[in-house]
Structure formats: C-alpha cells, structure tokens
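Visitor: Taken from Swiss-Prot, the feature substrate binding site applies to Trp144, Tyr175, His176, Tyr177, Asp233, supported by similarity to another entry. The 2-oxoglutarate binding site annotation in Swiss-Prot covers Asn220, Tyr221, Tyr222, Arg338, Val339, Asn340, Met341, Thr342, Val343, Arg344 and is backed by similarity to another entry. The annotation Fe cation binding site is assigned in Swiss-Prot to His231, Asp233, His287. Residues or ranges marked as domain 'Fe2OG dioxygenase' in Swiss-Prot (evidence: sequence analysis): 213-347. Experimental mutagenesis at this site is recorded by Swiss-Prot as Asp233 to Ala, annotated: Loss of activity.
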Amino acid sequence: MGKMAAAVASLATLAAEPREDAFRKLFRFYRQSRPGTADLGAVIDFSEAHLARSPKPGVPQVVRFPLNVSSVTERDAERVGLEPVSKWRAYGLEGYPGFIFIPNPFLPGCQRHWVKQCLKLYSQKPNVCNLDKHMTKEETQGLWEQSKEVLRSKEVTKRRPRSLLERLRWVTLGYHYNWDSKKYSADHYTPFPSDLAFLSEQVATACGFQGFQAEAGILNYYRLDSTLGIHVDRSELDHSKPLLSFSFGQSAIFLLGGLKRDEAPTAMFMHSGDIMVMSGFSRLLNHAVPRVLPHPDGECLPHCLETPLPAVLPSNSLVEPCSVEDWQVCATYLRTARVNMTVRQVLATGQDFPLEPVEETKRDIAADGLCHLHDPNSPVKRKRLNPNS
C-alpha cells in the first residue's frame with residue numbers, strides 16, 4: 001500500500017473509532033500533523049486541481065464551478081486588485097453543493113493592499129477587537145505605531161515583548177458580532193469598509209449572488225500555533241446569502257464537515273490569496289481550522305507576496321500604494337502568521353432586526369475570552385465552544 005493510500009486508510013479508521021465524534025478526531029489529527037509527511041496526503045490542494053488526473057482515494061471529487069464571467073467587468077475587478085473573472089479558476093466538491101473555492105485570483109502584488117488594510121486600517125477604531133477588553137481606546141488606537149517600532153526592530157528575540165499586532169486575535173466590522181450572545185444588533189454598528197465591501201460584491205456577483213451586501217466582517221489573526229474551533233456560522237438572519245472568506249499569509253488546513261459532527265470532514269489547504277464561498281447547503285456546515293502551516297523554508301513569505309504592487313495603479317483603483325516601511329512591518333508579521341477575512345450579509349433586503357427585550361446588564365462583546373480563535377499563549381482562559389454554535 002502506498003503512503004497516500006495508507007494515510008487515507010488511517011484517517012478512515014480514525015474517524016470510525018467510537019467515543020468521540022468524527023470531526024473532533026480529525027481536527028485533533030491535523031492539529032498534530034507533521035508538514036511534509038504522509039499526514040497531509042489526503043488534504044486537497046486546489047492550487048493544483050487543474051493538474052489532477054484522478055481524485056485521491058477516499059477524497060471527494062473536485063469539479064469545476066462555472067462562474068458568471070460577464071457579470072463583473074474587467075475594470076471593476078481591477079479596481080480591487082483582481083484578475084478578470086475569465087481568468088479565475090473556480091472549483092466545487094462533490095457532496096458539498098454551494099461550496100466554491102477560487103485559488104488566488106488576485107493580480108500580482110495586489111494582495112499587499114489587503115494585508116495592509118487588515119493590519120494597519122481595519123484594526124483601528126471604531127472597529128472592535130479582542131484587545132478592547134484589557135486596554136483603553138487610546139492604547140488600542142496606537143496599535144499600528146506601537147507594533148511598527150517593535151516589528152521593525154532588528155533584534156528579534158524570544159525575550160522581546162510581543163507587539164500589540166502580535167496579540168491581536170480578531171476584529172469585527174460593520175454589524176459587530178457579539179461573542180457572548182452569538183448575535184448581531186442594530187445598535188452596535190459602525191460603517192463597513194467601502195473597499196472591502198466592493199471586493200466582496202464583485203466576488204459574490206461572479207459566483208452568481210447578485211445584490212450581495214457586505215454588512216458584517218470578522219477578521220481572524222492567526223499565529224502558527226493558533227486554531228479555529230469547530231463551529232457553524234448561523235448568527236446571520238438571512239442564510240440564503242453566501243459567506244465569503246479571504247486568506248492571506250501562511251497556508252492553513254481547513255476542515256469542511258457536515259450538518260452534524262459525526263460526519264467526517266474533508267481537509268483542504270488554504271493558501272495566500274485563496275477565496276472560499278459557502279452558500280446553499282454548504283452555508284451551515286461545520287468547519288474549522290486545526291493547523292496553520294509554517295513555510296517549508298523557515299520564516300519566509302509565500303511567493304505570491306514577494307511581488308510588489310505596480311508602480312502605477314488605475315485612476316479609480318481602490319487598491320492603494322503600500323510604502324516600503326509599511327510593507328516591511330506587514331512582511332515581518334506574516335512570516336509567522338496568517339490573516340483571514342470573512343464577510344457576511346446579515347439581513348435580507350428590507351429586513352430589520354427583530355425586537356428583543358432590553359437586558360438589565362449588558363455584557364462586554366469585546367471579551368477575548370469568548371472568541372473561538374484559540375491562542376495557547378493568551379493569559380485569558382477561553383470558554384469551551386458551545387457544541388450547538
């Protein structure tokens with residue numbers, strides 16, 4: 001039996017063992033996996049999907065997904081740093097209707113804009129982040145400047161204190177997700193970033209979701225030892241609209257399961273620039289990130305991030321130049337990190353939030369102890385993820 005077949009057989013046996021649900025077993029397996037070994041033999045790599053001649057044994061068939069090429073003009077795609085839709089490659093998985101995977105459709109250098117936005121702009125007030133629980137507004141407002149000095153230091157040692165950016169775990173945009181109640185509300189809203197909204201609208205439209213409105217975003221900031229627990233994104237009031245996911249930085253393993261946790265998940269790589277869309281049947285499936293993978297060559301950037309932004313950008317471009325100084329900070333951070341943006345439409349068109357009784361005591365939505373992005377270095381003990389979440 002070859003190493004690939006042996007790895008798949010081992011996973012099938014593991015998932016079938018009693019006492020623990022299949023998803024949890026495979027989550028634990030991949031969390032402890034060794035990059036570069038047969039441990040990752042059953043992980044789908046969509047960046048190589050066009051080269052695959054036959055599916056891996058025991059792994060769902062990868063199929064091409066037809067995009068709506070004429071729905072997004074080349075000019076609108078270029079405005080947000082995307083290739084023309086005609087050049088994108090989009091895939092689905094048999095058994096997962098509504099799941100769409102688009103391997104890096106960004107123009108050379110344009111990922112840098114979105115990385116800078118996540119680290120420098122979106123992390124600022126009035127947006128909400130995990131640091132708000134323990135710091136004043138003035139302290140978190142200086143997140144970028146403080147981190148810039150620390151990350152640009154040539155003396156990078158294990159003893160140096162972590163920058164605020166390295167302590168950042170999540171940021172919420174638009175309608176701010178309440179980690180305690182697992183709800184959104186009309187009275188906790190700040191304007192959604194216009195550039196990210198336009199990017200999301202173009203991707204959604206190309207995938208057949210005309211009229212998508214970006215109303216809420218959750219940005220997760222992963223270190224190499226971070227994981228994202230098993231969960232379902234069900235808090236939005238309109239599940240007919242897709243959930244969009246954008247990844248930048250180091251690669252990660254993503255697990256896509258079923259409606260119940262006793263269904264074994266499918267594993268896939270998420271590389272820098274990759275976009276995932278969860279819609280239809282796949283919109284409410286269990287999913288998780290058990291592992292962020294270190295670069296095989298050490299603390300290096302993915303190759304696609306080595307290319308600088310073009311010297312001249314279109315006059316109407318939403319992609320902005322990134323200074324050498326700013327990119328130095330971003331690059332230092334991303335050598336051992338990953339950033340993920342998820343964008344959602346919360347309400348159906350014309351829908352309002354339901355009226356609810358006013359609670360006497362309002363609990364703090366910025367409590368980082370309630371975030372399901374697990375950081376083993378955090379001094380705050382996180383609550384166990386509700387199995388029904």
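Just so you know, glycine gets a Cβ as well, placed from its N, Cα and C.
Just the original residues are modelled here, none of the noted substitutions.
Keep in mind that what you see is a predicted model, and the values were worked out from it rather than measured.
Surface or core, plus neighbours and distances: that's what I need for these features.
Guide: Other Cβ atoms within 10 Å of the Cβ of Tyr177 (substrate binding site), summed over all protein chains shown, number 26.
In the three-state DSSP reading, Asp233 (mutagenesis position) counts as coil.
Residue density at Asp233 (mutagenesis position): 18 other Cβ atoms are found within 10 A of its Cβ, drawing on all protein chains shown.
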Visitor: Given the recorded Fe cation site (His231, Asp233, His287), which additional residues of the same chain have their Cβ within 8 Å of the Cβ centre, ordered by sequence?
Guide: Ile230, Val232, Leu285, Asn286, Ala288
Visitor: In this structure, which of the binding-site residues His176, His231, His287 has the fewest other Cβ atoms within 10 Å of its Cβ?
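Guide: If we count Cβ atoms within 10 Å for the binding-site residues His176, His231, His287, the smallest count is at His231.
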Visitor: Across the domain 'Fe2OG dioxygenase' (213-347), what does the mean pLDDT come to, as a whole number?
Guide: 95
Visitor: Among all the protein chains here, how many other CB atoms are within 10 A of the CB of Trp144 (substrate binding site)?
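Guide: The Cβ of Trp144 (substrate binding site) has 18 Cβ neighbours within 10 Å.
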Visitor: For the C-alpha pair, I'd like the distance in angstrom between Met341 (2-oxoglutarate binding site) and Tyr177 (substrate binding site), rounded off.
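Guide: Tyr177 (substrate binding site) has its Cα 14 Å from the Cα of Met341 (2-oxoglutarate binding site).
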Visitor: Pick out which of the binding-site residues Asn220, Met341, Val343 has the most other Cβ atoms within 10 Å of its own Cβ.
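Guide: When each Cβ's neighbours within 10 Å are tallied, Val343 tops the list.
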Visitor: Quick one: DSSP breakdown of the domain 'Fe2OG dioxygenase' (213-347) into helix, strand and coil?
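Guide: So the domain 'Fe2OG dioxygenase' (213-347) is made up of 19 helix, 48 strand, 68 coil.
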